[in-house]
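Worksheet: one structure, shown below.
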Amino acid sequence: MATTVYGQASLPQMHSLFSKVRPFLSHSPSFTAPFTRRRSFPFSALPTTKAIDAALMKEKWLDSLSLTSQDEDTTPENAESSCIIGIDPDLSGALALLKFDHLGSSSFAQVYDTPHIPVLVGKRVRKRLDAKSIVQLIQSLDVPSGSRVYIEQSNPFPKDGKQGWYSGGFGYGLWIGTLVASGFCVIPVSASLWKRHFQLASGSCTKDDSRRVAAELFPSLSSQLKRKKDHGRAEALLIAAYGEALKTEKLLIQPKELLSQVNYLENQLVEVK
């Protein structure tokens with residue numbers, strides 16, 4: 001099998017991604033925009049002015065993660081394909097690239113391990129992301145400027161310790177800064193959202209389950225998902241597939257849509273009064 005400089009297979013054929021992703025949609029709860037953990041709009045819990053402020057802040061935050069407008073389609077009219085990138089930003093994570101033609105009839109996938117280097121921290125050698133190699137990896141993808149990148153939000157846990165908190169925040173920030181500077185539209189997604197989408201959010205689910213689901217969606221990449229340490233590859237693929245499902249099924253609610261719904265509710269309240 002032909003490999004790239006990063007040791008990954010070159011553009012293997014995906015196997016009916018849409019036919020396998022869509023069944024999850026019918027069993028998944030409705031989704032709000034990334035960052036939103038509630039399953040429905042929190043109008044009953046928040047005054048409408050606070051809901052508007054929250055929507056505006058989220059819109060400004062998302063705008064700051066892209067050099068192009070979130071609503072602007074930067075794909076050239078004569079382009080033969082569109083791209084979605086999914087990233088697990090951890091040191092053991094990966095970058096997944098999905099390519100689709102305009103008819104959705106053929107799809108390709110690639111996955112790359114996150115480049116990292118050994119660094120001496122005190123008296124211990126630790127891993128840190130290799131910024132230069134990440135830039136080179138992104139440049140080698142040949143992805144149109146303005147393409148969407150879905151990256152898992154960094155949410156450190158108390159048990160991770162200071163080094164875990166530092167490493168997680170450093171990696172997350174490095175990825176976002178590099179992606180925005182490279183001209184991508186970056187959309188952070190909480191782990192609970194994409195895992196719930198693929199029915200992996202229950203306490204009994206493990207990283208092995210992520211590898212299993214990813215292998216089912218991407219059978220041509222199953223050989224790269226066999227080892228336990230390949231969970232980062234699996235999660236990057238699932239994050240990318242989740243992003244494509246949001247785009248295809250129009251489940252991603254934009255802040256402007258939220259504002260229009262807030263305005264509608266305000267008008268309803270005025271009529272009641």
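Glycine too: its Cβ is placed from the backbone N, Cα and C atoms.
What you are looking at is a predicted structure, and each value in this text was computed from that prediction instead of being measured.
The C-beta environment of E235 (mutagenesis position), restricted to residues of the same chain at least 6 apart in sequence and closer than 8 Å, consists of D88, G93, A94, E152, K207, S210, A214. Under the heading Mg(2+) binding site, Swiss-Prot lists D88, E152, D230, E235, citing a curator's inference as support.
DSSP assigns D88 (mutagenesis position) to a strand. According to Swiss-Prot, the mutagenesis experiment D88 to A carries this note: Abolishes endonucleolytic activity; when associated with A-152; A-230 and A-235.
One mutagenesis experiment named in Swiss-Prot is E152 to A, and its note says Abolishes endonucleolytic activity; when associated with A-88; A-230 and A-235. Following the DSSP three-state reduction, the secondary structure of E152 (mutagenesis position) is strand.
Here Swiss-Prot describes D230 to A as a published mutagenesis experiment; the accompanying note says: Abolishes endonucleolytic activity; when associated with A-88; A-152 and A-235. Within 10 Å of the C-beta of D230 (mutagenesis position) there are 22 other C-beta atoms, taking all protein chains into account.
According to Swiss-Prot, the mutagenesis experiment E235 to A carries the annotation: Abolishes endonucleolytic activity; when associated with A-88; A-152 and A-230.
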